[in-house]
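Data first, discussion second: the structure below is written as C-alpha cells.
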Amino acid sequence: MARTKQTARKSTGGKAPRKQLASKAARKAAPATGGVKKPHRYRPPTVALREIRRYQKSTELLIRKLPFQRLVREIAQDFKTDLRFQSSAIGALQEAVEAYLVSLFEDTNLCAIHGKRVTIQPKDMQLARRLRGERS
C-alpha cells in the first residue's frame, strides 16, 4: 500500500478529550509484554554461513577424541578381541576418517546443488558414493 501525505485539518468543534485516570495511564504506559526484551536471533542462513567459514578456517579435529576411540575399539572387537592401539594409531585413524567425511559431504553438497536444492538428502550421499565407485 502506498503512503500518502498527511495534511493538517481544522477541528470541527468536537468534544474535548477527557483526562484519564492515573491507574489507566499507568497501565497504558507499561508495555503489554511485561518489559521483557526478546534475545536477538540471527536468521538461519547467517548462522550456517558463519559456521562454514569457522570450520573451513580451523584445523582441529571435529569429532571428540574419547567417543571416537570407544567407537574404534568397539568395531575392532568384532574382528579380534584384546586388540591394543597406540594413541598415534587412533589419531591417524581419526584424521583419515574426518578427511573422508569432509570430502564426502562436499560431494554430497554438489549433488544437492545439481538437483537445484540447498538441503542435502540421503539420495545425494548415495549418488556421491556411487559416482566415487564405493557402492554399486
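Quick reminder: no glycine exception, Cβ is built from N, Cα and C everywhere.
Counting Cβ atoms from all protein chains shown, Lys123 (mutagenesis position) has 12 others lying within 10 Å of its own Cβ. The secondary structure of Lys123 (mutagenesis position), as reduced to three states from DSSP, is helical. One mutagenesis experiment catalogued in Swiss-Prot, Lys123 to Gln, is accompanied by this note: Impairs transcriptional activation in vivo.
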